[in-house]
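Colleague: Have a look at the structure that comes next, please.
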Amino acid sequence: MPPSDPIIVLGAGVIGLTTAVRLLEAHLGANVHILADHWPSDALDAQYASTIAGAHHLSFADDGDARQRRWDMRTFDVLYDEWKAVGERTGLMALTQTEMWEGATSHLAVYEGNPDFRVLDPRTAPCSNITHMVSFTSLTIAPTVYLAALEARVRDLGAKLHRAHVPSLGALRTDPALLALYTRPPAAVFVCAGLGARHLVPAPEAAALFPTRGQVVVVRAPWMRAGFTRQVGSLGGGEGGTRTYIIPRCNGEVVLGGTMEQGDWTPYPRDETVTDILTRALQICPDIAPPYARSWPKDDQVAALRSIVVRDAVGFRPSRAGGARVALASAAGMRVVYNYGHGGAGWQSCWGCAEDAVALWAGGAGGARL
């Protein structure tokens, strides 16, 4: 393909921007255009999950899922190296992560690859009924900071950025308004559009895409510098069961969650869910309460925690039956690389799947699964 042929990346979430970075790094001077409805500096929108996500590196990869484990481990390595190089400047924060389970007596093997991995005595857990507990060093990400840094990187690498709605892949080659952005029909496109991919794929594939609604509460608690998660029930190779999580960020905000509601398109927070999340967060980490309230009765602690709420928000995880799709195909007269359907795993797998997507486009080895 001549360098002057446009290459389109659809989507400007963490999947689209990391894919664009790797594409531009591997092919300097490529004529890359990123088209998206939503951008990192926009107001929060449930359809743009990247800025609402908890955004910590915590793999859900089943022991038998080599592809997901590889993506997640590669992404951790990239993020950890970045944190060691620039610290918290791009929104990364290293911390001790404690994982607790009710009912289970083992952990995902992928955690053993993290620094400082330890199996802990569950009897020392801050809440009752814990049957297994581990800790390790991990990372959290302040999404708007990290996404802004990615946007700056793709600009510096020469990408052109456009706010544009793309109704179909064919429109990229036929719609005059779109063609005016990049002057000639594109020869290749990367579909990194999350749930927006429903409009860019045939009907049978579109039917496999669905939202998994997640509601979170963000509090201002700069004293928190450690992460905690409690899992009740099986992950089921993904995000099954009920999870309660506490995710501190380098800016002093802490994300409390959460919910996993498949097929629920409700974009606004439910107040009863806010109360439930605050109550569960106090169960797994009493120190999330403001210091002055820690000796108070539990209901009063919930009220105190509510007083430091910065916002509550809802995001739609871009889920896909059968898992993420990272594959090369042809459509509308173009080579198409699909990189979507990552559900709640986009942040922890972004660099790994971006590298696979670019390798597929370049004709190298990749993990295509149609």
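All positions are counted from 1 along the displayed chain.
Cβ coordinates come from backbone N, Cα and C, glycine included.
According to Swiss-Prot:
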BINDING   Ile15, Ala49, Ser50, Gly54, Val166, Arg317, Gly346, Gln348  FAD binding site
MUTAGEN   His56 to Ala  Alters substrate specificity; capable of oxidizing D-leucine. Markedly inhibited by benzoate
MUTAGEN   His56 to Ala or Asn  Alters substrate specificity; capable of oxidizing D-methionine, D-phenylalanine and D-leucine. Markedly inhibited by anthranilate
MUTAGEN   His56 to Asp, Phe or Lys  Loss of activity
MUTAGEN   His56 to Asn  Alters substrate specificity; capable of oxidizing D-glutamine
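So that I understand the layout, could you describe where these features sit and how close they are to other parts?
Modeller: Residue density at Ser50 (FAD binding site): 27 other Cβ atoms are found within 10 A of its Cβ, drawing on all protein chains shown.
Take the CB of His56 (mutagenesis position) and look out to 10 A: across all protein chains shown you find 22 other CB atoms. Following the DSSP three-state reduction, the secondary structure of His56 (mutagenesis position) is strand.
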Colleague: Report, in whole Å, the straight Cα-to-Cα distance of His56 (mutagenesis position) from Arg317 (FAD binding site).
Modeller: 14
Colleague: Return the member of Ala49, Ser50, Val166, Gly346, Gln348 nearest to His56 (mutagenesis position) in space, with distance defined Cα to Cα and candidates limited to these binding-site residues.
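Modeller: When the Cα distances are compared, Gln348 comes out closest.
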Colleague: Using DSSP reduced to three states, classify Val166 (FAD binding site) as helix, strand or coil.
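Modeller: Once the DSSP labels are grouped into three classes, Val166 (FAD binding site) ends up as coil.
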Colleague: Would you measure the largest Cα separation among Ile15, Ala49, Ser50, Gly54, Val166, Arg317, Gly346, Gln348 for the FAD site and round it to whole Å?
Modeller: 28
Colleague: Within the chain of Val166 (FAD binding site), which residues six or more apart in sequence place their C-beta under 8 angstroms from its C-beta?
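Modeller: Long-range Cβ contacts: Leu10, Leu35, Leu172, Leu178, His199, Leu200.
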Colleague: Would you count the other C-beta atoms found within 10 angstroms of the C-beta of Gly346 (FAD binding site) for me?
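Modeller: Other Cβ atoms found within 10 Å: 25.
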